[in-house]
Each structure stands twice: as structure tokens, then as C-alpha cells.
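Novice: Sharing a structure, written as C-alpha cells. Questions coming.
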Amino acid sequence: MGKDNKEHKESKESKTVDNYEARMPAVLPFAKPLASKKLNKKVLKTVKKASKAKNVKRGVKEVVKALRKGEKGLVVIAGDISPADVISHIPVLCEDHSVPYIFIPSKQDLGAAGATKRPTSVVFIVPGSNKKKDGKNKEEEYKESFNEVVKEVQAL
């Protein structure tokens, strides 16, 4: 029983990587900078680790509120949102507050990485937002990958 579940997880992960090209036609024209296949995988892993440490804000309202409050981190935006007006203001807001942002091709992948069953349009990774003491170990786990991703995003 446990073995089947593991195999199911592995096939699910490989599916998301294989679907990168399949999801490209649905990406919005203003979705720039768009993550490459390799960076997309790295970003999703970082989101997954950050959500385990409870250091993510999900959804447009939460992300906009956090940006206006001046929190720092990384904004990950899904590039296949319809209608586009839902997220069109977020890149401008990020640039105003000098917060790095990146687009990824799929809202389904972003939702799955963010530990929700629903597709998610925007995720804001805010390191250190979890004030609990037990979150320290989990935070250290993803901090390194978070810093790597931020450097790559700023290079784009």
C-alpha cells in the first residue's frame, strides 16, 4: 500500500515537469520574466518547502496586503490566469516595492506546491514570517534554496 502511494507521487512529480511545454500556450503575453524549465522546478520546490514552514501568503488579496505593508520576499505568479486583469497589477506593485517576482506557466502546479487543493494565482514567500519556535528548523531547510532562487530571478 505504501509503495503504490510512493509510485503515485513520483509519477505526479514527473508529470508536472513534462507538462511544462504543454502549458506554455496558455501563458499570458505579459508574463515576463517567465521561469525556464529548470528554474520552474526550483521555484516550485522552494514554494513547497516554504509552505511546510508556513511562510507563504496565497492569493491576490493576501499578497497585495503583504506588499503594501512592506514585507520582503519573492512573489511567484501563475502565467495562465484568466481573466488577466486579476493579476496584471501585481508586477507593478512588486516593482514599486522592489520585491523580486517571477512567472511560472501553471496555476495548478503553484497550488499543488503551496499545499492547497485549489489552483493558486499568486504566492508570496516571506522568510521569517512564522513566529513559532518549531518553525526554525523548517525555515533553515528552505532558506538556502530561497536565496538561490532570488538570485536567479534578480539576474533575469
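For all residues, glycine too, the Cβ spot is worked out from N, Cα and C.
Original residues throughout; no substitutions modelled.
Sharing the feature lines straight out of Swiss-Prot:
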type: MUTAGEN; residues: Val56 to Lys; note: No effect
type: MUTAGEN; residues: Gly59 to Glu; note: Significant growth impairment at 30 and 37 degrees Celsius. Impaired association with H/ACA snoRNAs
type: MUTAGEN; residues: Arg68 to Ala; note: No effect
type: MUTAGEN; residues: Asp80 to Ala; note: No effect
Novice: Would you mind listing, in sequence order, the residues at least six apart from Asp80 (mutagenesis position) in the same chain with a Cβ closer than 8 Å to its Cβ?
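Specialist: Looking at Cβ-Cβ distances below 8 Å from Asp80 (mutagenesis position), excluding near sequence neighbours, one finds Arg23, Ala26, Val27, Leu28, Pro105, Ser106, Lys107.
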Novice: Sequence gap of 6 or more, C-beta under 8 Å: which same-chain residues meet both conditions with respect to Arg68 (mutagenesis position)?
Specialist: Leu93, His97
Novice: What is the number of other Cβ atoms found within 10 Å of the Cβ of Gly59 (mutagenesis position)?
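Specialist: Its Cβ shell of radius 10 Å holds 16 other Cβ atoms.
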Novice: Give me the non-local Cβ neighbours of Val56 (mutagenesis position): same chain, 6+ apart in sequence, Cβ-Cβ under 8 Å, ordered along the sequence.
Specialist: Val47, Ala50, Gly114, Val123, Phe124, Ile125, Val126
